[in-house]
Amino acid sequence: MSGTEEAILGGRDSHPAAGGGSVLCFGQCQYTAEEYQAIQKALRQRLGPEYISSRMAGGGQKVCYIEGHRVINLANEMFGYNGWAHSITQQNVDFVDLNNGKFYVGVCAFVRVQLKDGSYHEDVGYGVSEGLKSKALSLEKARKEAVTDGLKRALRSFGNALGNCILDKDYLRSLNKLPRQLPLEVDLTKAKRQDLEPSVEEARYNSCRPNMALGHPQLQQVTSPSRPSHAVIPADQDCSSRSLSSSAVESEATHQRKLRQKQLQQQFRERMEKQQVRVSTPSAEKSEAAPPAPPVTHSTPVTVSEPLLEKDFLAGVTQELIKTLEDNSEKWAVTPDAGDGVVKPSSRADPAQTSDTLALNNQMVTQNRTPHSVCHQKPQAKSGSWDLQTYSADQRTTGNWESHRKSQDMKKRKYDPS
């Protein structure tokens, strides 16, 4: 069965795009005149004996056929890997019989082969499985055989190059007279040994670049980071640009999506770096504003004001002693009327007082010359010793003045007969 779909079943394979036009799907791309003539010429050729196989059918009859992988390779060469497609429109299980523990299954399948311009051919295939003990394996074998048979029958409708020449009996008889060529040796150096194909990827990417430069498949990305980026392809009026493969568009969309993800990651890193700089700036200002603490060493004195306090204390004690001595001298000073033999304390100093004062001054000088380390080690004990020394000096001075007063009283009694 053959035919050409009108509007591809009412336009079911087309859908409106965001730009207001329609995006061409498979089955709507037209062949150019040059491409049409080249395909038509190739389909008229008949297959050689290298493509045709034979087997014995029921009743001892010899049957010629084309293997499934060969017919698929021929279709790819004629139409291109993305220029044709096949689909199973219907599949029926005719019977499933169990006989002596073995299954017998028959399945029929309707297969349609469609080209990129919308033309298609459809045919029926049949598959049989006999004598298997597993029901599942029997159904699998019958279904696959039915689909393969229907595919070969549908492709055969396109021309001699896809198997239609096998039905010509005269051609097969003449074909048997031709000497069969020896099979070519397999060249393992050209075998595929790795998954990556750099030449194919580079060619696919380069084919997309001119179209993007001309503005035909402009990809519009969504700028919102919360939604995944997607590409919108506007409609194109040029028919030649409509033949761009869907795989190339998908690869370009994937490339743009990866670029967008990299941009979002870079923006996130920049924001995080700015936040870290903002957090580190106040801490740095606080550290600069705070005065640096002096380094603590073992030679640094514990209290710096102790020597100054000690000097002030010594100066105050000295002034108090001098003032006390002056008050005592004024108190016990004798007027000139008392007689010539009276000794005036204010006129000359007492030997005991002079010696005590000199001893106190020497002790103060010695204390001032004492190293600071000793003062820092025992400040409390030193202040206590100075208080004791001052108290003893006052006691000696007071005792000397009392003895001097007694001697003056004795002299007064001698000079005064009454």
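Here, residue 1 is simply the first one shown, and the rest follow in order.
The backbone N, Cα and C atoms fix where each Cβ goes, and this holds for glycine too.
On a predicted model such as this, the values are computed, not experimentally measured, just so you know.
Every protein chain considered, the tally of other Cβ atoms within 10 Å of the Cβ of Arg55 (mutagenesis position) stands at 9. Listed in Swiss-Prot is the mutagenesis experiment Arg55 to Ala, annotated as follows: Abolishes ssDNA-binding.
In Swiss-Prot, the entry for mutagenesis Tyr65 to Ala states: Moderately defective in both ss and dsDNA-binding. The structure shown retains the original residue. Secondary structure from DSSP puts Tyr65 (mutagenesis position) in a beta strand.
Lys152 (mutagenesis position) carries a helical DSSP state (H, G or I). Per Swiss-Prot, mutagenesis Lys152 to Ala is noted as: Abolishes ssDNA-binding.
Note: Arg153 (mutagenesis position) has non-local neighbours Val111, Asp123, Val124, Gly125, i.e. same-chain residues 6+ apart with C-beta under 8 A of its own C-beta. Swiss-Prot gives this note for the published mutagenesis Arg153 to Ala: Moderately defective in both ss and dsDNA-binding.
Counting only same-chain residues six or more apart in sequence, the Cβ atoms lying under 8 angstroms from the Cβ of Arg156 (mutagenesis position) belong to Asp123, Leu162, Gly163, Asn164, Ile166, Leu167. For Arg156 to Ala, Swiss-Prot lists a mutagenesis experiment annotated as follows: Moderately defective in both ss and dsDNA-binding.
A gap of 8 Å separates the Cα atoms of Tyr65 (mutagenesis position) and Arg55 (mutagenesis position). A Cα-Cα distance of 16 Å separates Lys152 (mutagenesis position) from Arg55 (mutagenesis position).
Cβ neighbour density within 10 Å is lowest for Tyr65 among the mutagenesis positions Tyr65, Lys152.
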